[in-house]
Every structure is written in structure tokens, then in C-alpha cells.
Amino acid sequence: MTLTFKPLESYREDFSFRNSPAAIARFPFPFPEDQYMYSVNLEPAVSRDPGSVFEHQFDVDEHYVSEMAERARVLELDPGRCLVMPHMAQAAWDTLAMLMEHLARDYPQHFRLTRQGDAWHWQNLALGIDQRFTFGDPASLPCEPLEYITRQMQGDFAVLDQRDGDLFMDAGMVTCPADWSLRFDAGMSFKQWHSPVPMAHQMGVFDRALKYLLNIQVGAPVRRLNWTLTINPRLDTSPETYHEWGNDRGKVTPDNVGRLVHLRVELQLMARLPRSNALLFGIRTYLISLDELVSNPAWAQRLHRVMRDLPDPIADYKGITRYRQTLVDWLRRFDPEA
């Protein structure tokens with residue numbers, strides 16, 4: 001698949017973000033059934049379906065340049081969105097190495113990496129970056145290594161320290177979260193940062209997930225899909241910016257639901273870092289408006305059924321309740337059996 005980047009689009013203010021027909025076709029629709037309930041739903045992150053979001057371990061798409069501009073803007077306003085605790089320095093270099101290696105291998109027309117021992121040469125042709133540096137020496141980069149590489153990667157990243165039979169969120173770059181804060185969750189254990197999720201704890205979902213994640217081996221990453229809904233194509237729906245987007249849920253009407261409401265899907269990747277034994281948790285976000293989504297009749301029909309029958313506690317947690325009935329009524333026309 002030839003990768004072409006779209007001209008600069010915005011994820012705020014005028015919200016000029018749109019998906020091309022090709023981007024719609026490869027959107028990772030997250031519902032395999034007409035009903036949704038929490039599950040671990042992890043699978044090996046092996047390459048499949050050429051051209052899809054599952055072809056490469058770290059997906060780069062047409063929105064790359066726009067997303068990197070959005071990340072830079074968020075960091076300019078709030079540098080604390082990137083955090084690395086002192087004991088995570090090796091894991092930060094580990095992350096840089098993994099991301100550079102994958103980008104250069106999977107997208108050689110846009111990224112290049114050459115190495116001679118610790119002397120590395122990185123070229124990001126998409127963003128016009130040409131950097132020679134010494135691996136392991138932070139003074140040879142313009143900023144801390146985790147920040148440096150994640151300023152060039154779509155999606156958020158948490159780097160989890162594994163100790164005492166648990167995982168701790170001790171580093172990360174989070175500028176496009178679905179209503180959570182790295183600043184707040186920093187240092188928390190796996191169950192602590194998942195504590196707001198309703199129903200799943202009683203079902204044992206997180207006990208099973210933690211046991212699985214602790215045993216992930218180097219070279220055997222796993223992935224899963226997660227989802228929510230977002231009003232407008234806004235990437236930064238963080239608690240820190242709630243004053244900018246919190247009221248948007250009250251603006252949904254029968255006339256604008258297709259334009260305003262976006263299905264927000266996270267392709268979550270968990271990969272063991274070889275030098276530090278930390279776990280890299282990638283959260284790659286995809287947005288699609290309902291107007292775009294219903295161009296696929298099967299998706300439109302299924303989304304109607306999922307939203308109609310979604311358990312109330314899950315709808316509340318995902319922030320859907322306020323406009324849920326408007327959404328279901330609008331989607332009903334796309335379900336022949338409704």
C-alpha cells in the first residue's frame with residue numbers, strides 16, 4: 001500500500017479532520033457481534049491483512065503529519081503530558097529503539113535508520129528530521145529519548161515497569177487520551193488505574209488480563225481493540241482540557257448526530273522491551289464520524305444494535321448516556337430489522 005499523507009488537518013476549533021474513502025475502508029471497526037460486553041480480547045500482534053491497521057506493529061496512516069502537529073501543540077501548552085520517572089531511563093531508550101526499528105523496516109520510503117555501534121543516524125523524511133545521536137546518551141538528542149521518538153509517532157504510549165507481580169505506569173507520552181490523565185495515573189498499579197471501569201472488576205477481567213500481561217515475552221506482542229464515542233474529531237479529550245470539550249455532549253441533536261458523534265477506537269499494543277523488561281503499552285487512536293461510518297451498511301446496522309442494548313453502567317462510564325437515545329434513534333434507520 002502506498003502511504004500518502006493528507007494536508008494538515010485540525011483536531012480542535014474548526015475540526016477539519018476527515019477520513020478518505022481508503023481510511024474509512026481500513027478503519028478498525030471494533031464490534032464482532034451485535035452486543036458488547038467487556039472481555040480481555042487479546043490476540044497475538046502478528047502481521048495480517050495487507051493494507052489494514054494490523055499489517056504492521058505500529059500503524060502509520062494518512063493523518064500522520066496532522067497528528068504530529070497536534071501532539072506538538074498539546075506539548076507546547078502542557079509539557080507534563082510526557083513523563084519519565086528516573087528509574088525508567090533505560091526503558092525510554094528501549095522504546096526509542098523499538099519504534100525506530102519498526103518504522104524504518106515497515107515504512108522505508110518515509111523513515112530510515114542506520115547504526116554503527118552506538119552511533120545512530122535517524123531520518124524522518126515525512127517531518128524533515130535528520131538526527132545523528134549516540135544511543136544511550138540523552139545529551140546527543142534535542143530532548144529526552146521517549147519524548148523525542150513519540151513526538152514522531154501516532155498514538156499515545158505508556159511504559160509500564162514490571163515489579164512485585166504488578167505493572168506500574170511510570171513513564172509515558174499521552175496527548176490524545178480518552179478521558180484519562182497520565183499525570184494522575186503516574187505511579188499507579190494496573191488495577192489502580194483501571195479502578196473506574198464498571199462491571200469488569202466483578203467479572204474478573206482485570207485479574208485475567210494482568211496475569212496474561214505479566215507473562216508477555218520479548219518478540220511476542222499482543223493487541224486488542226477498545227472503543228468509546230467522542231463528540232467532534234477531538235484527539236485530546238483529557239481531564240486537563242475538560243473545560244474545552246465537556247459541554248459538547250449536550251450539543252448532539254437529531255440533525256447533527258452524524259457529523260458530531262465519532263466512534264473512537266483504540267488499537268492497543270502490549271510489547272515487552274528487551275533491555276529493560278518494561279512493557280510498552282501503545283494506544284493508537286482512530287476516529288470516524290457516524291456519517292462516514294454508515295457508508296458501510298453492516299457497520300451501521302451493528303452499531304445500532306450495540307448502542308441500543310449497551311448496559312447502562314457501560315454507557316455511563318463511556319459518557320454516552322446524555323445523547324444515547326438521540327444516537328440510537330438516528331441509527332435505527334440503518335437497521336432493516338429494527
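Cβ coordinates are placed from backbone N, Cα and C, and glycine is handled just like the others.
Original residues only: the substitutions mentioned are not part of this model.
Sequence annotations record features per position, and here Swiss-Prot assigns heme b binding site to Tyr38, His194, Asn226, Tyr317, Lys318. All protein chains considered, the CB of Tyr317 (heme b binding site) has 17 other CB atoms within 10 Å.
Swiss-Prot gives this note for the published mutagenesis Trp180 to Ala: Loss of catalytic activity. Still able to bind O2. All protein chains considered, the CB of Trp180 (mutagenesis position) has 17 other CB atoms within 10 Å.
Taking Cβ-Cβ distances under 8 Å and a sequence separation of 6 or more, the neighbours of Arg224 (mutagenesis position) in its chain are Val40, Asn41, Leu42, Glu43, Gln268. Swiss-Prot documents Arg224 to Ala as a published mutagenesis change and attaches the note Loss of catalytic activity. Still able to bind O2.
As annotated by Swiss-Prot, active site, proton donor applies to Arg224. Arg224 (mutagenesis position) carries a strand DSSP state (E or B).
There are 22 other CB atoms within 10 A of the CB of Glu266 (mutagenesis position), with all protein chains counted. In Swiss-Prot, the entry for mutagenesis Glu266 to Gln states: Loss of catalytic activity. Still able to bind O2 but not DMA. The structure shown retains the original residue.
Under the DSSP three-state reduction, Glu266 (mutagenesis position) is assigned to strand. The annotation dimethylamine binding site is assigned in Swiss-Prot to Glu266.
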Under DSSP, is Tyr317 (heme b binding site) part of a helix or a strand, or is it coil?
helix
Fill in the CA-CA distance, Lys318 (heme b binding site) to Glu266 (mutagenesis position), as an integer in Å.
13
C-alpha of Glu266 (mutagenesis position) to C-alpha of Tyr38 (heme b binding site): distance in Å?
14
Between the Cα atoms of Tyr317 (heme b binding site) and Trp180 (mutagenesis position), what distance do you get, rounded to the nearest Å?
12
